[in-house]
Amino acid sequence: MSESSARTEMKISLPENLVAELDGVAMREKRSRNELISQAVRAYVSERTTRHNRDLMRRGYMEMAKINLNISSEAHFAECEAETTVERLVSGG
């Protein structure tokens with residue numbers, strides 16, 4: 001969303017000490033409270049989205065690990081069976 005996009009006005013309540021800190025940052029950076037709060041909310045939403053996506057990926061990797069273990073176990077069984085068959089055929093049994 002760009003800065004020129006439509007806006008919605010909101011009323012929020014913040015602790016006085018947080019407002020004082022916000023005003024100090026706004027003064028030092030020569031920016032408005034609105035700009036700083038918008039930036040903070042964007043950063044928060046972005047961080048939450050990143051964290052959510054990482055959690056989804058972690059779960060996906062865990063599910064794939066189980067699937068891969070099953071496939072590996074099946075392949076191991078097939079390899080052992082093939083080895084036994086080859087040994088039997090080579091020995092003439």
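A Cβ is built for glycine as well, from the same backbone N, Cα and C atoms used for every other residue.
Where a substitution is noted, the model still shows the residue that was there originally.
Remember, it's a predicted structure, so these values are computed and weren't measured experimentally.
As written in Swiss-Prot, here are the features:
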{"type": "MUTAGEN", "residues": "Tyr61 to Ala", "note": "No longer prevents EndoA toxicity upon coexpression in E.coli, due to loss of EndoA-EndoAI interaction"}
{"type": "MUTAGEN", "residues": "Met64 to Ala", "note": "Still prevents EndoA toxicity upon coexpression in E.coli"}
{"type": "MUTAGEN", "residues": "Asn68 to Ala", "note": "Still prevents EndoA toxicity upon coexpression in E.coli"}
{"type": "MUTAGEN", "residues": "Ser72 to Ala", "note": "Still prevents EndoA toxicity upon coexpression in E.coli"}
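Feature map: Swiss-Prot annotations on the structure.
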residue : record               : Cβ contacts under 8 Å, 6 or more apart
Tyr61   : mutagenesis position : none
Met64   : mutagenesis position : none
Asn68   : mutagenesis position : none
Ser72   : mutagenesis position : none
